[in-house]
Amino acid sequence: MTWLPLNPIPLKDRVSMIFLQYGQIDVIDGAFVLIDKTGIRTHIPVGSVACIMLEPGTRVSHAAVRLAAQVGTLLVWVGEAGVRVYASGQPGGARSDKLLYQAKLALDEDLRLKVVRKMFELRFGEPAPARRSVEQLRGIEGSRVRATYALLAKQYGVTWNGRRYDPKDWEKGDTINQCISAATSCLYGVTEAAILAAGYAPAIGFVHTGKPLSFVYDIADIIKFDTVVPKAFEIARRNPGEPDREVRLACRDIFRSSKTLAKLIPLIEDVLAAGEIQPPAPPEDAQPVAIPLPVSLGDAGHRSS
């Protein structure tokens, strides 16, 4: 019989991510394990991880997917080095009230503009220019992003020829583009886990639209130049033999030291609140969020259970 905790571990208290490759993922004696070709088992603490990135060479059993869903852990099927996302398994947190709230903000042009302006302000530390449309703000953002990449390249002494990479061919990109791709992939994974845990839809974006992870890109872009992208340039400067591995380890440390997972859901709520509309109350029979926060006693002298 599979043992499960009474409540999933809150997202903010979890390890950010784990990358797995070349093995069969299954549940044996109640444990989530990776079995390699020689039969060696590696235990994976599935309930204490925000998302598990599954690289080429992995096969996942029904029991493993079921256990991951029960403990609120996101499974993401990615390409080599995590530079391409093929699919993800939602851990069961989406709710109609949250989705309708998000969709209303995205479908109303005035509300959408308010949200985009808030994203701009959070990303660049200053209010968005007045009387600009979403398309115009997107253009201003793109120009600033290109300038930021060039500035980081100069700061770290890295040759920069622009953001150029082929997601179908990892080896084709130069070292800096490989590092950036690996870093942003890590950030996208934990951001998607946070969005799903909060009950929202990764596909309903505001700046980005028409992609399965549009909202993921929106939220991740707010913090990527304060977290993972500078580290990608720092690692690329050393020209390591395994840039993707070094970047992943560095990102994991950044997420832990900066408490990224603890900040993501409040950031998501702050961005959506810019629309200045009241979120609908959940129905009485609404499904609870995938990873609920522990109930506090309301006394600073007591710890929540």
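In case you wondered, yes, glycine gets a Cβ from its N, Cα and C as well.
Every position carries its original residue.
As recorded in Swiss-Prot, the features of this protein are as follows:
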type    : residues               : note
MUTAGEN : Tyr22 to Ala           : Slightly decreased spacer acquisition in vivo
MUTAGEN : Arg41 to Glu           : Dramatically decreased spacer acquisition in vivo
MUTAGEN : Arg59 to Asp           : Dramatically decreased spacer acquisition in vitro, 250-fold decreased affinity for protospacer DNA
MUTAGEN : Arg84 to Ala           : Decreased spacer acquisition in vivo
BINDING : Glu141, His208, Asp221 : Mg(2+) binding site
MUTAGEN : Tyr149 to Ala          : No effect on in vitro protospacer integration
MUTAGEN : Trp170 to Ala          : Alone significantly decreased protospacer acquisition in vivo. Decreased protospacer binding; in association with A-170
MUTAGEN : Tyr217 to Ala          : No effect on in vitro protospacer integration. Alone significantly decreased protospacer acquisition in vivo. Significantly decreased protospacer binding; in association with A-165
MUTAGEN : Arg245 to Ala          : No effect on spacer acquisition
MUTAGEN : Arg256 to Glu          : Loss of spacer acquisition
MUTAGEN : Arg256 to Ala          : No effect on spacer acquisition
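Sequence features annotated in Swiss-Prot and their locations in the structure.
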residue	record	Cβ contacts under 8 Å, 6 or more apart
Tyr22	mutagenesis position	Asp36, Lys37, Glu55, Gly57, Thr58
Arg41	mutagenesis position	Ile28, Val33, Leu34, Ile35
Arg59	mutagenesis position	Gly23, Gln24, Ile25
Glu141	Mg(2+) binding site	Phe120, Arg123, Val207
Tyr149	mutagenesis position	Trp160, Gly162, Arg163, Val229
His208	Mg(2+) binding site	Ser214, Phe215, Tyr217, Asp218
Asp221	Mg(2+) binding site	Met119, Arg123, Val207
Arg245	mutagenesis position	none
Arg256	mutagenesis position	Val15, Ser16
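The Mg(2+) site, placed at the center of the C-beta atoms of Glu141, His208, Asp221, has further neighbours from the same chain whose C-beta lies within 8 angstroms: Met119, Arg123, Arg138, Val145, Val207, Tyr217, Asp218. For the recorded site, Arg41 (mutagenesis position), the DSSP three-state label reads strand.
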